[in-house]
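A.B. asks: Here the residue is the original one, but Swiss-Prot notes a natural variant at this spot, GLU61 to Gln: In variant D. In Swiss-Prot, a natural variant is listed as ILE72 to Leu, annotated with the note In variant W. Under the heading of natural variants, Swiss-Prot lists GLN75 to His and annotates it as follows: In variant C; found only in the Jersey breed. In Swiss-Prot, the entry for natural variant ALA134 to Val states: In variant A. The structure shown retains the original residue.
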Amino acid sequence: MKCLLLALALTCGAQALIVTQTMKGLDIQKVAGTWYSLAMAASDISLLDAQSAPLRVYVEELKPTPEGDLEILLQKWENGECAQKKIIAEKTKIPAVFKIDALNENKVLVLDTDYKKYLLFCMENSAEPEQSLACQCLVRTPEVDDEALEKFDKALKALPMHIRLSFNPTQLEEQCHI
């Protein structure tokens with residue numbers, strides 16, 4: 001019986017996609033500005049596999065609001081063309097965690113940033129039964145940043161990712177833009 005309970009606990013624990021490590025002391029004002037999506041990863045292949053996949057979004061700009069929320073401007077392929085979206089990520093008691101109601105996700109979590117070159121974040125849907133997790137590595141310039149990619153890969157090691165995409169400088173410039 002103890003073995004059965006242990007197996008059940010381990011199975012249930014493995015199903016949780018909750019990100020536990022977020023950045024401490026995030027200064028929301030310093031993330032403002034233009035960003036490029038350098039790499040993406042997701043817990044479910046269908047979230048990123050096609051150009052119009054639900055979480056294959058290209059972050060364009062982050063804008064802190066006077067209330068401490070975060071406005072996220074992004075581009076996404078819809079109906080064969082590039083569409084601009086605006087998401088308001090509402091602040092929570094934890095500086096690096098924001099609440100959203102968009103793209104079927106319910107949280108944005110900032111994992112790490114140096115503010116000048118890169119920002120790592122994840123979008124999480126912890127609701128049953130469609131738990132999902134998608135993360136991105138953003139950079140300030142349309143150039144490949146090996147250090148940022150290294151940090152992204154390190155952050156992903158503890159997460160259940162099943163697909164990962166990276167973009168070269170030409171692809172960064174050609175990302176869905178209006």
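Backbone N, Cα and C atoms are what each Cβ position is placed from, and that goes for glycine too.
Since this is a predicted model, take the numbers as computed values, not measurements.
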A.B. asks: What does DSSP assign GLN75 (variant position), in three states?
C.D. replies: strand
A.B. asks: What is the separation, in Å, between the Cα atoms of GLU61 (variant position) and GLN75 (variant position)?
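C.D. replies: Distance between the two Cα atoms comes out at 10 Å.
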